[in-house]
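K.L.:
Swiss-Prot feature annotations, pasted as is:
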| type | residues | note |
| --- | --- | --- |
| ACT_SITE | Arg94 | active site, proton donor |
| MUTAGEN | Leu151 to Ala | Normal activity |
| MUTAGEN | Asn152 to Met | Normal activity but slightly reduced proportion of thiocyanate in favor of epithionitrile formation. Increased activity leading to lower production of isothiocyanate but reduced proportion of thiocyanate in favor of epithionitrile formation; when associated with T-151 and N-153 |
| MUTAGEN | Asn152 to Ala | Slightly reduced activity with a lower proportion of thiocyanate formation |
| MUTAGEN | Ala153 to Asn | Normal activity but slightly reduced proportion of thiocyanate in favor of epithionitrile formation. Increased activity leading to lower production of isothiocyanate but reduced proportion of thiocyanate in favor of epithionitrile formation; when associated with T-151 and M-152 |
| MUTAGEN | Thr154 to Ala | Modified product profile with increased levels of simple nitrile at the expense of thiocyanate and epithionitrile |
| MUTAGEN | Arg157 to Ala | Reduced ability to form allylthiocyanate. Strongly reduced ability to form allylthiocyanate; when associated with A-94 |
| ACT_SITE | Arg157 | active site, proton donor |
| MUTAGEN | Met186 to Gly | Increased activity |
| MUTAGEN | Ser216 to Thr | Modified product profile with increased levels of epithionitrile at the expense of isothiocyanate |
| ACT_SITE | Glu220 | active site, proton acceptor |
| BINDING | Glu266, Asp270, His274 | Fe(2+) binding site |
| MUTAGEN | Ala273 to Leu | Modified product profile with increased levels of epithionitrile and simple nitrile at the expense of isothiocyanate and thiocyanate |
Amino acid sequence: MARTLQGEWMKVEQKGGQVPAPRSSHGIAVIGDKLYCFGGEDPPYESIDNDLYVFDFNTHTWSIAPANGDVPKTRVLGTRMVAVGTKLYVFGGRNKQLEFEDFYSYDTVKEEWKFLTKLDEKGGPEARTFHSMTSDENHVYVFGGVSKGGLNATPFRFRTIEAYNIAEGKWAQLPDPGEDFEKRGMAGFLVVQGKLWVFYGFATANDPKIPTLYGSQDYESNRVHCYDPATQKWTEVETTGFEKPSRRSCFAHAAVGKYIIIFGGEIERDPEAHQGPGTLSREGFALDTETLVWERYEGGPIKPSNRGWVASTTTTINGKKGLLVHGGKLMTNERTDEMYFFAVNSST
C-alpha cells in the first residue's frame, strides 16, 4: 500500500561558533531563520549551563544570545521551550540540587529575558521537570511532568494541562481529563488543527493493583487523547495501523498539517532508570489525525541512530515543513549534539 506521507532525512551541518555541548532533556524552538536551544543535562541529572544558544540556518553557526533582563539563574535540565511570534517561553526544569526554575519569556528582538510567573504558588502551575509544552497564536500550554511537591497536594506526575493566556498574562487549568487518564511525563504534546493532542509518554498506573511492564507503577504508555477547546471535551482516541508504534516516551515529535510525526524515543526504561540508556528507538511514524491511522516512514539513507530524550520542534527548512531533532541520549548513554531534519515532501 502506498504511503500517504513522504519525506526525507537530512543532517543539518553545524560549522562552529559558540556551539552548545552535547546534551539531552533540553528545549529548542525556532523563530524565523534562528534556532534557540536552552537547558539540558550531561551526565544524567547534571545540568550544563543557563546560556541561550542561537543557531543561524543561513550561516550554520552558533552564538550565545545576550543575557539581559531577568535572566534565569538556575542551570536546568528537564525544561521545555516554545516560540510564539518573536518571543520564546521557557517553563520549569531543575538542577541536581532540586532547585526548580519558574516561567520566563525571552524577547528575540529586544534580546531580553522577562520573569513571568513564580511556580509553586497557590492557584498557579506547580514547578516540574520532564513535562511537555506546545503553543498556538494566543496560548502556551504545559502538560504533565514530574512534580516537585509544592504547596498543593499533587501526584508524582501530572495529568492536567496548564494554559497561559499571552495577552492577559494569566494561567488557567483546562478541564481535568478524569481518573482514567494516565499521569505522564515526556509525552507527545501538540496543537493540531486547533485541538490539543497528548500521546504516549512515561506513565504512572492509576490502580496500584494493576501489574505493569516493569513490576512497578511506572511504564511506557501507548494511549492517545485529544482535547477540543471548542467543546472543552476530552476524547480517548483509538488509533489503528499495520505499522503502529510500540509504547514509548522521550521521543521527537512535530505537527505538519493533519499529521503527527514522531521519531525515536525510549521503548523500555533502563534497570538503572534515568542513569542508564534504556532501550532506544530509531523508528519513525506518522499519525493521520483525521483517519486515525498510523504508518511508518523511513526517509532515505541519512537517518538518525537510536536516540531518546531529544529536543524537537516543527519548523520549515528550504521551503519544506517537518520535524527538527537536536541532541539527545544515545544507546551508549552518551549525549549527542547532532541535528537532523525530516522534511515532508508530500502528504495526502
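Backbone N, Cα and C atoms are what each Cβ position is placed from, and that goes for glycine too.
None of the noted substitutions appears here; every position holds its original residue.
Please situate the listed features within the shown structure.
P.N.:
A strand conformation is recorded for Arg94 (active site, proton donor) in the three-state DSSP classification.
Its Cβ placed at the centre, Arg157 (mutagenesis position) has 23 other Cβ atoms within 10 Å.
Secondary structure from DSSP puts Arg157 (mutagenesis position) in a beta strand.
Close to Met186 (mutagenesis position) in the fold, though at least 6 residues off in sequence, lie Phe130, Ser132, Gly144, Gly201, Phe202, Ser249, Cys250, Glu266, Trp309, each with a CB less than 8 Å from its CB.
The DSSP secondary structure for Glu220 (active site, proton acceptor) is strand.
Taking a C-beta cut-off of under 8 Å and a sequence gap of six or more, His274 (Fe(2+) binding site) has these contacts in its own chain: Pro44, Tyr45.
In the three-state DSSP assignment, the secondary structure recorded for Ala273 (mutagenesis position) is helix.
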K.L.:
Specify the count of other C-beta atoms within 10 Å of the C-beta of Glu266 (Fe(2+) binding site).
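P.N.:
Other Cβ atoms within 10 Å of Glu266 (Fe(2+) binding site): 25.
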K.L.:
Around the Cβ of Asp270 (Fe(2+) binding site), how many other Cβ atoms lie within 10 Å? Please give the count over every shown protein chain.
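P.N.:
Here the count is 16.
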K.L.:
Applying the rule Cβ within 8 Å of the centroid of the Cβ atoms of Glu266, Asp270, His274, what extra residues of the same chain belong around the Fe(2+) site?
P.N.:
Cys250, Arg269, Glu272, Ala273, Gln275, Gly276, Pro277, Gly278, Gly308, Trp309, Lys329
